[in-house]
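Contents: one structure, followed by commentary.
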Amino acid sequence: MAEAHITLSPKVTHEQQTDIDSECEITEVDDENVNENKSQEMIQDIPARDREEIENITRTFVELQENYRLIEKIGEGTFSSVYKAEDLHYGRYINDWDIQSEVLKESSFGKEKIPVNEDSRKPKYVAIKKIYATSSPARIYNELEILYLLRGSSVIAPLITALRNEDQVLVVLPYYEHTDFRQYYSTFSYRDMSIYFRCLFQAMQQTQTLGIIHRDIKPSNFLFDVRTKHGVLVDFGLAERYDGRQQSHSCRCTNSNAAELAHDFSIAQETSLGYIKNDTRPSKRANRAGTRGFRAPEVLFKCSSQSPKVDIWSAGVILLSFLTKRFPMFNSKDDVDALMEIACIFGKSEMRQCAALHGCTFETNVSTLTEKRVNFRKLILWASCGSASIYKEKLRHKPSQEERLCLDFLEKCLELDCNKRISAEEALDHDFLYLDNLAYEKKDDDTAFDNSFGETSFEKDEDLTAKHLSHILDFKEQEETDEPTSLSKRKRSIDEILPNDALQDGA
């Protein structure tokens with residue numbers, strides 16, 4: 001099958017091209033030879049395995065050689081690999097997606113557009129995502145369609161173009177300069193976090209407005225540049241459509257009296273624990289997509305009526321990593337371990353209520369788990385302080401206004417009941433996301449702080465608390481795959497990349 005390609009982005013007009021050529025002083029003397037020499041030099045510097053992959057991709061896609069020069073592999077995941085490439089014909093197209101040509105810089109006075117004085121002849125980069133052939137046509141089609149719908153946003157990586165050769169699909173996305181999460185998560189101030197999450201929730205609000213659940217919110221999928229204080233949401237490989245009006249009502253959580261029903265259900269379960277012998281009921285099925293450690297409770301309990309609130313929970317886990325200076329915060333191997341890690345913080349009582357909300361039962365004989373939840377502030381201080389003396393000293397001080405707003409925002413994001421969890425739109429009205437624009441007194445505010453998240457106290461039972469939290473607070477770094485993005489042009493018809501017959505064959 002021949003390569004499928006249709007260019008949708010407008011080409012530069014003759015007058016515009018004349019201006020571009022004049023401004024950029026473009027010269028095309030021995031261009032092909034220069035590009036070939038550069039390509040040979042770059043290929044020699046990369047690992048043999050990656051070099052072989054790049055050569056195979058280049059041979060498979062003829063048009064790729066004409067428009068891009070693959071440089072290196074920058075990411076690898078379950079369903080795809082990502083490569084950095086140079087866009088050889090950047091100046092020939094209108095690149096309205098290129099937000100890095102005018103960087104947005106955050107300041108205490110709000111957003112200021114800071115023009116970047118770059119050499120116009122400096123290489124422009126893109127990220128080329130190779131989707132593995134094991135992905136179904138329906139999954140690939142869904143990702144391309146969602147990327148196309150989300151075009152035009154400064155906080156979401158858009159689709160530039162896509163190529164297909166038989167069962168091989170390449171997606172071309174912008175490449176964004178960004179800082180590795182591990183380099184800054186332990187040093188960010190409250191105001192830095194405020195800017196980070198304002199940008200993230202702006203992206204989430206835009207996806208949710210279009211009825212899209214990202215399903216894989218995590219640091220490696222939000223490319224944040226510490227220098228410009230701007231971030232971009234990427235990787236919609238697990239994203240799906242959501243329509244609240246057509247939402248399945250098979251789960252108890254969608255009932256208007258869900259909380260009361262869950263309470264009654266949990267009480268009834270206490271007197272009838274056990275398994276039904278020769279149970280003929282069908283197994284519970286639900287979308288469980290996502291990255292371990294970032295999946296919401298309703299995903300772990302296999303709720304069949306999941307909403308965009310699953311993304312809010314994931315964002316809350318990222319915030320908890322910032323505050324505790326622990327990453328990854330959760331590091332479970334399976335769903336059962338994941339529920340136990342959450343129970344270490346929220347306690348058995350609230351976990352039973354949450355399970356009942358989705359028609360499940362939560363019971364455990366782990367003696368170190370407490371009935372009531374751990375106070376968020378105490379948890380954060382305990383995890384981030386280097387010693388017990390420092391912890392007790394900080395605990396004696398009243399929290400600042402910034403800290404109170406941050407804790408309130410955290411509590412609203414990490415709400416076990418998905419019906420009560422804050423939405424992206426509501427989050428954007430929260431004062432925590434605007435700390436850089438608000439004036440605060442340096443001294444601690446004397447207003448009373450609501451410390452009633454739970455009565456589990458580090459002073460009362462510090463040894464027990466440390467014991468049942470130790471397995472989630474003593475982490476080794478989890479290897480994550482960044483799947484960044486780069487810079488280029490040209491959008492294609494999704495139907496041309498994956499025609500209807502291919503979609504039906506893979507359905």
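Using N, Cα and C of the backbone, Cβ positions are placed for all residues, glycine too.
What you see is a predicted model, and the numbers here were worked out from it, not measured in a lab.
Annotated domain 'Protein kinase' per Swiss-Prot: 68-433, in sequence order.
Positions annotated as ATP binding site by Swiss-Prot: ILE74, GLY75, GLU76, GLY77, THR78, PHE79, SER80, SER81, VAL82, LYS129. Secondary structure from DSSP puts ILE74 (ATP binding site) in a beta strand. Around ILE74 (ATP binding site), taking its Cβ as the centre, 20 other Cβ atoms fall within 10 Å, counting all chains.
A mutagenesis experiment is reported in Swiss-Prot for this position, LYS129 to Ala, and the note states: Reduced activity. Classification of LYS129 (mutagenesis position) by DSSP places it within a strand.
Recorded in Swiss-Prot as a mutagenesis result, ASP216 to Asn carries the remark: Reduced activity. Around ASP216 (mutagenesis position), the same-chain residues six or more apart in sequence whose CB sits under 8 Å from its CB are ASP235, GLY237, LEU238, ALA239, ALA289, GLY290, THR291, PHE294, SER314, listed in sequence order.
As annotated by Swiss-Prot, active site, proton acceptor applies to ASP216, with the evidence given as sequence analysis. DSSP gives ASP216 (mutagenesis position) a coil state; it is part of no helix or strand.
SER314 to Ile appears in Swiss-Prot as a published mutagenesis result, with the remark: Temperature-sensitive phenotype. Defects in DNA replication and checkpoint responses. SER314 (mutagenesis position) falls within a helix when secondary structure is assigned with DSSP.
There are 16 other CB atoms within 10 A of the CB of ASP337 (mutagenesis position), with all protein chains counted. DSSP assigns ASP337 (mutagenesis position) to a helix in the three-state reduction. According to Swiss-Prot, the experimentally introduced change ASP337 to Pro is described as follows: Reduced activity; when associated with K-403 and P-416.
Quoted from Swiss-Prot, the note on the mutagenesis of GLU403 to Lys is: Reduced activity; when associated With P-337 and P-416. Packing around GLU403 (mutagenesis position) is summarised by its Cβ count: 19 other Cβ atoms lie within 10 angstroms of its Cβ, all protein chains included.
Here Swiss-Prot notes a mutagenesis experiment, LEU416 to Pro, with the remark: Reduced activity; when associated With P-337 and K-403. DSSP gives LEU416 (mutagenesis position) a coil state; it is part of no helix or strand.
The binding-site residues recorded for this entry are ILE74, GLU76, THR78, SER80, VAL82, and the Cα of THR78 lies nearest to that of LEU416 (mutagenesis position).
Take the binding-site residues THR78, SER80: by the count of other Cβ atoms within 10 Å of each Cβ, the lowest one is THR78. Cβ neighbour density within 10 Å is lowest for LEU416 among the recorded positions VAL82, LEU416. Between GLU403 (mutagenesis position) and VAL82 (ATP binding site), the C-alpha separation comes to 38 Å.
Classification of GLU403 (mutagenesis position) by DSSP places it within a helix.
Put simply, LYS129 (mutagenesis position) is 10 Å from ILE74 (ATP binding site) when counted between their Cα atoms. Separating the Cα atoms of GLU76 (ATP binding site) and LYS129 (mutagenesis position) is a whole-number distance of 9 Å. Its own atom aside, the Cβ of LYS129 (mutagenesis position) has 26 Cβ atoms within 10 angstroms in the protein chains shown.
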